[in-house]
Amino acid sequence: TAASSAFFPVPSADTSSRPGKLGNGPSSFSPLKPKSIPNGGLQVKASASAPPKINGSSVGLKSGGLKTHDDAPSAPPPRTFINQLPDWSMLLAAITTAFLAAEKQWMMLDRKPKRLDMLEDPFGLGRVVQDGLVFRQNFSIRSYEIGADRTASIETVMNHLQETALNHVKTAGLSNDGFGRTPEMYKRDLIWVVAKMQVMVNRYPTWGDTVEVNTWVAKSGKNGMRRDWLISDCNTGEILTRASSVWVMMNQKTRKLSKIPDEVRREIEPHFVDSAPVIEDDDRKLPKLDEKSADSIRKGLTPRWNDLDVNQHVNNAKYIGWILESTPPEVLETQELCSLTLEYRRECGRESVLESLTAVDPSGEGYGSQFQHLLRLEDGGEIVKGRTEWRPKNAGINGVVPSEESSPGDYS
């Protein structure tokens, strides 16, 4: 007890105590000494004030005793390196907030898209390559673009060809009205119309595949323009489809063919590529086809409003569907279209009623089938003449498309 009193000094005896009130205990402190009482309990002195003793000698304290915070303000702690540092909890919170914000921003900038076509083309509008002469656009095959055999339909392929052709003109800055006409063509009421189309399919993509379409234009004769396409698999680079077409100009008001004016030629010739066609021109003459020579006829075909394009005539891709209407069902079920040649004779309007005629081509060779087609008006006017070649389904790489590439150089 003597040792403890050295660490807990006691105030002077003149300080009065107020028993029973918290905070104002006795002014002096001494170890409690128990005293026996008759009932066996302990008796404690309430105001013991004896000075503490060490080794039998009394130890005195200064009269000032202990001072409380109410008596005098405490001196500020000395200025050291530690107590001048900022509040670490607040600093840590600020650093954490800044780090999380930076991480979120980085993730937004560095996010990697899942679709391959979005890596180079974030908005799906395509881009030009090889000094602006080749246009490239990627497409993902949707569920509504496949047929009963779970592969893309020929109409889907034709739509991709048309879409890239128009986007090419727009990206090159040659589209005045947003649909393929240059400014000089717009002034002269001229439009492009397709005269001939050849398509060769090596393999049809399936649902979920991503295809890359490359297209470019070249000169064709004195008053024509040739447009070629290559469609490949984005993952493997395999060439899926080759297509080539010839376009001529027509006056939108008179509906007559027109020569290419010099002003228009100066607009488009800088974009021409000096290259051979990706498909060798099929110059075989299409024989005459009528009701007597046809093996199958489908009548009463009429265009719907959705079949018309901005020039108020039937979309080119729609003709493919009408031609297939008269193809024998057993061919559609067991074979797939691998080659297509179409020659466009005249346009088809909204009020037209058409007939689709199909006949087996006797000159066909190979293990597949070949057919001749004619799409005509009820009065006999020819709209489209064509030839199709078919192969057994799932023939794949055994198709008619050659393995060598016929593109204008390295357009990567």
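Each Cβ is built from the backbone N, Cα and C atoms, and glycine gets one as well.
The annotation active site is assigned in Swiss-Prot to ASN311, HIS313, CYS348. In Swiss-Prot, a mutagenesis experiment is listed as ASP309 to Ala, Glu or Asn, annotated with the note Loss of thioesterase activity. Quoted from Swiss-Prot, the note attached to the mutagenesis of ASN311 to Ala states: Loss of thioesterase activity. Under mutagenesis, Swiss-Prot gives HIS313 to Ala with this note: Loss of thioesterase activity. Swiss-Prot gives this note for the published mutagenesis CYS348 to Ala: Decreases thioesterase activity 2-fold. Annotation of the published mutagenesis CYS348 to Ser in Swiss-Prot: Increases thioesterase activity 2-fold; the original residue is retained in the structure shown.
Mapped onto this structure are the features recorded in Swiss-Prot.
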{"residue": "ASP309", "record": "mutagenesis position", "Cβ within 10 Å": "14"}
{"residue": "ASN311", "record": "mutagenesis position", "Cβ within 10 Å": "17"}
{"residue": "HIS313", "record": "mutagenesis position", "Cβ within 10 Å": "20"}
{"residue": "CYS348", "record": "mutagenesis position", "Cβ within 10 Å": "27"}
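Between the C-alpha atoms of ASP309 (mutagenesis position) and CYS348 (mutagenesis position), the distance comes to 11 Å. Each residue contributes its Cα atom, and for ASN311 (mutagenesis position) and CYS348 (mutagenesis position) those atoms are 11 Å apart. Between HIS313 (mutagenesis position) and CYS348 (mutagenesis position), the C-alpha separation comes to 6 Å.
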